[in-house]
Amino acid sequence: MKFYTIKLPKFLGGIVRAMLGSFRKD
C-alpha cells in the first residue's frame, strides 16, 4: 500500500489514506 501512496500524488495519497482509515474504523 505504501508503494502506491508514494507513487500517487500527495493529494491523492491523502484521499486514499482517509478512505482506508474510514474502512478500518467501520
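Glycine is treated like the rest: Cβ placed from N, Cα and C.
Looking at Swiss-Prot, the entry for mutagenesis of LYS2 to Ala says: Strongly impairs sporulation, but does not affect localization.
In Swiss-Prot, the entry for mutagenesis PHE3 to Ala states: Causes mislocalization and strongly impairs sporulation. Does not affect membrane association. The structure shown retains the original residue.
Here Swiss-Prot notes a mutagenesis experiment, TYR4 to Ala, with the remark: Strongly impairs sporulation, but does not affect localization.
Listed in Swiss-Prot as a mutagenesis experiment, ILE6 to Ala is described as follows: Causes mislocalization and strongly impairs sporulation. Does not affect membrane association.
Under its mutagenesis entries, Swiss-Prot includes LEU8 to Ala with the note: Strongly impairs sporulation, but does not affect localization.
Under the DSSP three-state reduction, PRO9 (mutagenesis position) is assigned to coil, being neither helix nor strand. Quoting Swiss-Prot on the mutagenesis of PRO9 to Ala: Causes mislocalization and strongly impairs sporulation. Does not affect membrane association.
Annotation for PRO9 (mutagenesis position): no same-chain Cβ neighbours under 8 Å separated by at least 6 residues are found. For the mutagenesis experiment PRO9 to Gly, the note given by Swiss-Prot reads: Slightly affects localization and sporulation.
In three-state terms derived from DSSP, ARG17 (mutagenesis position) belongs to a helical segment. According to Swiss-Prot, the mutagenesis experiment ARG17 to Asp carries the annotation: Localizes to the mother cell cytosol.
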